Structure formats: structure tokens, C-alpha cells
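All remarks here apply to the structure that follows.
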Amino acid sequence: MKAIDKMTDNPPQEGLSGRKIIYDEDGKPCRSCNTLLDFQYVTGKISNGLKNLSSNGKLAGTGALTGEASELMPGSRTYRKVDPPDVEQLGRSSWTLLHSVAASYPAQPTDQQKGEMKQFLNIFSHIYPCNWCAKDFEKYIRENAPQVESREELGRWMCEAHNKVNKKLRKPKFDCNFWEKRWKDGWDE
């Protein structure tokens, strides 16, 4: 299968996962905006004949396409060859970082800390590797200013921002009453 580039007349609009393929400004598939499976499909690393995916996103009978390679990097005893993160891995990791930052934010921040948090979130929305995700978060920040007066306000604001994304992705809403247990204190059990 030939790799897709910007010269292709009709690049795929949907990947093997069923998600819409996101292309960057140059018309090339965005690596961090698509799942690994879809990116490999549109770049020709796997073929359209791979429709027999199991429910966990792996090809039936193989461990392929999970993003985890069993080979070690050349000259390494510990580092494995792993592909760059896809949109799902990037999203999970980013939300983990953002929620953890909110959970460690002071209960009573100084004016400097408030300014730094606003600046961090603003910069984050500009540099996020998935361009359409970045624009969406930037828009959310414009329409819903980050609440940085306290840890409680920031944690709830972050939870609400995450739930907005979850809704777009048709994922269940997280009960923001539990944000501290999930991201700061842990569960009582």
C-alpha cells in the first residue's frame, strides 16, 4: 500500500478505528492527532485488509499495533523501541499532567502563582502537539477563563474542561465531586 501524502487526490477520511482522520496544515496525516492504528493505515504501514480488529484494538491473534515493541533500542538494555504517542495516549498523558498540576496547586496561591498558572495553561493550549486539540483547548480557555483563585476552583475547572472533551468524544462524564480523590488524596479503600 502506498503511503498517503499531500499529492493524493482522495486521502482516506476515516481510519480503521472508525475515527475521522486529522490532517495537518500541509495535508499530511497528523501523528499526534490520530490513533496509532489510523496513522499506520493512512501512511501505508498497514493495509485496509486489517478489518478483523478485536475489541481491544489489537489485530486478532497478534500483539501488533499496541505501540509497544518487544525489541530494545540499539545499545540499550532497558529502553524499548516505542512509537510516538497517538492522540489517545497523548490525551491520557496530558490530562494526567493537567489534573496532577491542579491537585498540587496551592489552596491559597499567591498572585504570582495565579499568573503563572494562567500563563502555563495559555502556553499549553498553544504548544499542544495535536493542532486541532490545541485550538479546541485554546477556545475553551477563551470562553471559560481558568479559575485560579484556589486549588478547589482550579481542580473543578480542570474537571469541567476534561468533561467537555469527554462529551465530544462520547465518553462518560466524570463526577467532579470526586476530583480530589482521583487526583490529589486517593480513594479511602
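Positions of Cβ are set from backbone N, Cα and C atoms, glycine also.
The Cβ neighbour count for CYS30 (mutagenesis position), using a 10 Å radius and every protein chain shown, is 20. One mutagenesis experiment catalogued in Swiss-Prot, CYS30 to Ser, is accompanied by this note: Reduces catalytic activity 3-fold.
One mutagenesis experiment named in Swiss-Prot is CYS33 to Ser, and its note says Reduces catalytic activity 2-fold. When other Cβ atoms within 10 Å of the Cβ of CYS33 (mutagenesis position) are tallied across all protein chains shown, the result is 23.
Mapped onto DSSP helix, strand and coil, the domain 'ERV/ALR sulfhydryl oxidase' (83-183) counts 74 helix, 0 strand, 27 coil. As annotated by Swiss-Prot, domain 'ERV/ALR sulfhydryl oxidase' applies to 83-183, with the evidence given as sequence analysis.
Look at Swiss-Prot and you will find 88-95, HIS99, TYR128, 159-171, 182-183 tagged as FAD binding site, backed by similarity to another entry. Packing around TRP183 (FAD binding site) is summarised by its Cβ count: 20 other Cβ atoms lie within 10 angstroms of its Cβ, all protein chains included.
In Swiss-Prot, the entry for mutagenesis CYS130 to Ser states: Loss of function. The structure shown retains the original residue.
Swiss-Prot documents CYS133 to Ser as a published mutagenesis change and attaches the note Loss of function. Contacts of CYS133 (mutagenesis position) defined by a Cβ separation under 8 A and a same-chain sequence distance of 6+ are given as CYS33, VAL87, LEU90, GLY91, in order along the sequence.
One mutagenesis experiment named in Swiss-Prot is CYS159 to Ser, and its note says Reduces catalytic activity 3.3-fold.
According to Swiss-Prot, the mutagenesis experiment CYS176 to Ser carries the annotation: Reduces catalytic activity 2.6-fold. The local packing around CYS176 (mutagenesis position), expressed as other Cβ atoms within 10 Å of its Cβ over all shown chains, amounts to 16.
Listed recorded positions near CYS176 (mutagenesis position): CYS159 (candidates CYS30, CYS159, VAL165; Cα-Cα distance within 10 Å).
Each residue in the domain 'ERV/ALR sulfhydryl oxidase' (83-183) has a pLDDT score, and their mean in this model is 96. Spatially close to ARG92 (FAD binding site) yet at least six residues away along the chain is no residue at all, judged by Cβ distances under 8 angstroms. LEU169 (FAD binding site): 10 other CB atoms within 10 A of its CB, across all protein chains. Within 10 Å of CYS130 (mutagenesis position), counting CA to CA, the recorded positions CYS30, HIS99, CYS159, VAL165, LEU169 contribute CYS30.
A separation of roughly 27 Å, to the nearest angstrom, links the Cα atoms of CYS30 (mutagenesis position) and CYS159 (mutagenesis position).
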